Amino acid sequence: MAAEEPQQQKQEPLGSDSEGVNCLAYDEAIMAQQDRIQQEIAVQNPLVSERLELSVLYKEYAEDDNIYQQKIKDLHKKYSYIRKTRPDGNCFYRAFGFSHLEALLDDSKELQRFKAVSAKSKEDLVSQGFTEFTIEDFHNTFMDLIEQVEKQTSVADLLASFNDQSTSDYLVVYLRLLTSGYLQRESKFFEHFIEGGRTVKEFCQQEVEPMCKESDHIHIIALAQALSVSIQVEYMDRGEGGTTNPHIFPEGSEPKVYLLYRPGHYDILYK
C-alpha cells in the first residue's frame, strides 16, 4: 500500500485577510507595550514634581560621565533648584505653564497683564477659524488656573492642580492651540523654518496641536510671542565645552521662565 502523501498546508496568498489580522495583532501588541511604558513613566514621575535641590542631577549620570558632570557643575553656578516634569512629550507646555503661574503669585502687575491677554486669546483663535465650541472648555480651564493664582492660592494647591491629569492636560491643549494660532498668524515668517515641504497649517496639525508631540525652537518662539512671556532655556547635551548653552526667546527680552532642556525633555529651573 503506497504511503499517503503528506497533506500540504494550504498557504494563504499574499495580501490575504490572515496577513491583515497578523499586522493588526502586531500593531495592537506595539500599542499595548507603549501603554505599559507610559503607565510605568506615570507611576515613577508626577506630572510636575516638588521643587528639588539642583544637585539631584548629579545622581542621574555616572560619576565618570565628565561631560554631563561638568555641565551640571556649571549650571549650579546659575541655578539652585529644579522642578521636574513627566517625560510624556507635553513637558515643555506643562513646565512653562507651572513656572509662569507660580511666578505670578508674587507679581500682581504681570498677573493682570497676563490675565487680560489670556482672556482675549480665545477670541483671537476663533477669529482665525478655530471652533469656539471645541476650544471653550480648554480656555475655561486655563482661565480657572489664572484665577486660582489671582486668589493667592498656595504653591502646594497650584501644584495639586497641575498634577490633576484632566486639568493639567486641558492646560497643555490650550497652550498648544495658542502656539498653533500664533504660528499660523505669522505663517509668512515661520514657513521658512518648516521642513518637508509642509505648509505652516500642516505642520501645526501634525506637530503642534496633537498631545505628546515634542517641542522645539519654533514652538517656544511662538508661545513666548503669543503670550508675551520671555523664556530662557538652558541647553544641556553632549556637545563640547563644559557649559550649558542659554537661549532667550525672544532674543533680547528679560526672561520670566527658566527651563532646562536635555535631549527630548524640559524641566523647570530656579535661581
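All positions are counted from 1 along the displayed chain.
Quick reminder: no glycine exception, Cβ is built from N, Cα and C everywhere.
Where a substitution is noted, the model still shows the residue that was there originally.
Model, not experiment: these values are computed from the prediction.
What Swiss-Prot records for this protein:
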ACT_SITE  D88  active site
ACT_SITE  C91  active site, nucleophile
ACT_SITE  H265  active site
DOMAIN    80-271  domain 'OTU'
MUTAGEN   C23 to S  Does not affect ability to deubiquitinate DEPTOR
MUTAGEN   Y26 to A  Abolished ability to deubiquitinate RPTOR
MUTAGEN   Q33 to R  Impairs inhibition of UBE2N/UBC13
MUTAGEN   I37 to T  Impairs inhibition of UBE2N/UBC13
MUTAGEN   D88 to A  Abolished ability to deubiquitinate DEPTOR. Does not affect ability to deubiquitinate RPTOR; when associated with A-91 and A-265
MUTAGEN   C91 to S  Abolishes hydrolase activity in vitro. Does not affect ability to inhibit RNF168. Does not affect ability to deubiquitinate DEPTOR. Abolishes ability to inhibit RNF168; when associated with E-88 and A-265
MUTAGEN   C91 to A  Prevents RNF128 autoubiquitination, and stabilizes RNF128 in vivo. Abolishes both ubiquitin-binding and adduct formation with ubiquitin-vinylsulfone. Does not affect ability to deubiquitinate RPTOR; when associated with A-88 and A-265
MUTAGEN   A116 to T  Does not affect ability to inhibit UBE2N/UBC13
MUTAGEN   R176 to L  No effect on RNF128
MUTAGEN   F190 to S  Fails to inhibit ubiquitin conjugation by UBE2N/UBC13
MUTAGEN   C212 to A  No effect on RNF128
MUTAGEN   P263 to L  Fails to inhibit ubiquitin conjugation by UBE2N/UBC13
MUTAGEN   H265 to A  Abolishes ability to inhibit RNF168; when associated with A-88 and S-91. Does not affect ability to deubiquitinate RPTOR; when associated with A-88 and A-91
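For C212 (mutagenesis position), the number of other Cβ atoms no farther than 10 Å from its own Cβ, over all displayed protein chains, is 10. Shown are the mutagenesis positions C91, A116, H265; of these, the residue with the fewest other Cβ atoms within 10 Å is A116. Put simply, F190 (mutagenesis position) is 23 Å from C91 (mutagenesis position) when counted between their Cα atoms. For D88 (mutagenesis position), the nearest neighbour among the mutagenesis positions R176, F190, C212, judged by Cα separation, is C212. Among the mutagenesis positions listed here, namely A116, R176, F190, C212, C212 has its C-alpha nearest to that of H265 (mutagenesis position).
When the mutagenesis positions R176, F190 are scored by other C-beta atoms within 10 Å, R176 scores highest. Taking R176, F190, P263 as the mutagenesis positions under consideration, the smallest Cα distance to C212 (mutagenesis position) is found for R176. P263 (mutagenesis position) and F190 (mutagenesis position) are 23 Å apart (CA-CA, integer value). Reported as a whole number, the C-alpha separation between A116 (mutagenesis position) and R176 (mutagenesis position) equals 19 Å. Cα spacing between R176 (mutagenesis position) and P263 (mutagenesis position): 20 Å, rounded to the nearest whole number. Around P263 (mutagenesis position), the C-beta neighbours below 8 angstroms that are at least 6 residues distant in the chain are D237. Classification of H265 (mutagenesis position) by DSSP places it within a strand.
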